[in-house]
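Asker: Shown below is the structure under consideration.
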Amino acid sequence: MFAKLKKKIAEETAVAQRPGGATRIPRSVSKESVASMGADSGDDFASDGSSSREDLSSQLLRRNEQIRKLEARLSDYAEQVRNLQKIKEKLEIALEKHQDSSMRKFQEQNETFQANRAKMAEGLALALARKDQEWSEKMDQLEKEKNILTAQLQEMKNQSMNLFQRRDEMDELEGFQQQELSKIKHMLLKKEESLGKMEQELEARTRELSRTQEELMNSNQMSSDLSQKLEELQRHYSTLEEQRDHVIASKTGAESKITALEQKEQELQALIQQLSIDLQKVTAETQEKEDVITHLQEKVASLEKRLEQNLSGEEHLQELLKEKTLAEQNLEDTRQQLLAARSSQAKAINTLETRVRELEQTLQASEEQLQQSKGIVAAQETQIQELAAANQESSHVQQQALALEQQFLERTQALEAQIVALERTRAADQTTAEQGMRQLEQENAALKECRNEYERSLQNHQFELKKLKEEWSQREIVSVAMAQALEEVRKQREEFQQQAANLTAIIDEKEQNLREKTEVLLQKEQEILQLERGHNSALLQIHQLQAELEALRTLKAEEAAVVAEQEDLLRLRGPLQAEALSVNESHVTSRAMQDPVFQLPTAGRTPNGEVGAMDLTQLQKEKQDLEQQLLEKNKTIKQMQQRMLELRKTLQKELKIRPDNELFEVREKPGPEMANMAPSVTNNTDLTDAREINFEYLKHVVLKFMSCRESEAFHLIKAVSVLLNFSQEEENMLKETLEYKMSWFGSKPAPKGSIRPSISNPRIPWS
């Protein structure tokens, strides 16, 4: 580094040394002393001519002593210069060693830092690649699950449509059954009227028989003429006895049929009891399912709380929330199906009870008819006995009896015709009762089939609920795993950030150490420069002393040349020292610029910090979006629960009001117009109730649509369009206006025509 300076110093020392051991001048001799000594020597040489030899010898001795002193001083200065050169060489060697060791350390630290940086970059790249692969796999799995859930949702929609169709068919069957019941009631009323007419005719004929008895009492005088008629009457008596036997046989047959009907009634009661037991079982099962549903709702609430506490900012939570809403909709559909099954079973039981009551009434009416026929037969027997007594007592009334035979025969024929008509009516009643029993049996079979279908559907829904629970548990596990993975990723990011901070701190420390070492090097270089300056000054003094000695030994003429040479040397050493200083500074600056450690912190700090800030901002934005979506979905869930409560209340009111009104209308109008009036009244009540329900729901939806925010109103567009029968263009216009209100710089949508009620589209009743 200082090769040029070393060469110059060696040349100067070689010039300064004389061949044959030149004497040294002491360091303290200055230019003034040299000048004074030259002046003295000149004076002395000038005075040599005039002085004596003794003075010359004394002066020479003095000069020799002075020369010896100067040589001793020069030798001391030479030793000091040698020592200084040795110290300088040692310092240069130590400085070179220190520079080499520091450069090696810097290179090693730079290599280790670059290796660590490369390892960290590779690790970060591998970790990011792994995370990307994991997220892509998870996204694929979530998309597959989404497709599966959409297929399940489509199947559930199809099932719900099938259930609605079945419910409509059940409603139609109930309407037909009500019409048939009204017809049967009308027929029974007609038969009761005919039976009343027959009773009136029987009463009139009993009156006629009493009149005939009075006539027979009056005709006792004519018993002699009626002896022949008595024989005929006896024959007629035998025929009447045969008829009585026939009537008794028919009575026994009717009693047997009555017992059979009672047995069937008992069987029906047993079936009703079984149905009630099944109903109790179904209610118990529904209560258990409602408990399960409430438990699931509590789980859903707890999961929502956990999600709100976790505040995880990932997109798969949105899909989990969608699946949660789908599961809640499925639960609500199962509740509606259970309510429909309950209502249908309750209606079926009510219809069965009413039919059993009607059959009991028909049985009571048939028993009353049998009692009346028994009374008629007993009255006929009493009449026959009275006739026999009258025949025995009044044999002389035979002629009058012959006259009355024809009348009696006519009356008996009329009675026989009446009995035949009664038997026919009884047979018709029996056939109608049997038909009613068959219809009831068929309806019971249909109800059993419906019950089996509902049980199957309930089992299917239970199985689906189990599947949904399992899927929900799996989703919970997946969400927990995702949360753990996110926490691990966050921990890794924090660790990477800490490592980056530690590395930056290490780099700062190394920079500080470099600065300190550079400062130490600069101080040492300054000391070296000071030593070189001292050495140069010493060399200058030595050269001056040598010049003085040469001037003393030579003539005064040579002193001027020596002085000029010394001045030239001084002039040359100034730029040489400046060049050495500039070379040192340029070398130090080149080392500092070539050292890659100074450029590392700028290249190594910024990307990590920028990536962390971007990730934090994105996570915060995603967290805010997820929180808003959770709040909106919670609000929609609460709105759906309120709607379900309102619909339950309206359905309960409808179920409470409808049967009482129907019974009241049936009792008030028992004429021939019942067959046409009853179904029309029920249809009108159904329509009015449905309209009231639709109006209340429409009012609720419109008020909610007008009072809520734009983001919530955007979800209610479909309901408003369905209730108000909007067309697709009107619905799109509503969406565009809401989007214009929600946006900041959107353009206002152009009106596509006046909104008119869609008459062509039929109104779809809300269900």
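Placed from the backbone N, Cα and C atoms, the Cβ positions cover glycine too.
The following feature annotations were taken from Swiss-Prot:
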DOMAIN    688-737  domain 'GRIP'
MUTAGEN   F2 to A  Loss of TBC1D23-binding
MUTAGEN   L5 to A  Loss of TBC1D23-binding
MUTAGEN   K8 to A  No effect on TBC1D23-binding
MUTAGEN   F695 to A  No effect on RAB6A-binding, nor on targeting to the Golgi apparatus
MUTAGEN   E696 to A  No effect on RAB6A-binding, nor on targeting to the Golgi apparatus
MUTAGEN   Y697 to A  Loss of RAB6A-binding and of targeting to the Golgi apparatus
MUTAGEN   L698 to A  No effect on RAB6A-binding, nor on targeting to the Golgi apparatus
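Surface or core, plus neighbours and distances: that's what I need for these features.
Answerer: Mean per-residue pLDDT, taken over the domain 'GRIP' (688-737), amounts to 77.
Here the Cβ of F695 (mutagenesis position) has 11 other Cβ atoms within 10 Å, regardless of which shown protein chain they belong to.
Other Cβ atoms within 10 Å of the Cβ of Y697 (mutagenesis position), summed over all protein chains shown, number 17.
Following the DSSP three-state reduction, the secondary structure of L698 (mutagenesis position) is helix.
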Asker: How many neighbouring Cβ atoms, not counting its own, are there within 10 Å of the Cβ of E696 (mutagenesis position)?
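Answerer: That number is 14.
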Asker: Would you list the DSSP helix, strand and coil counts for the residues of the domain 'GRIP' (688-737)?
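Answerer: The domain 'GRIP' (688-737) comes out at 43 helix, 0 strand, 7 coil.
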Asker: Just how many other Cβ atoms lie inside 10 Å of the Cβ on L698 (mutagenesis position)?
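Answerer: That number is 16.
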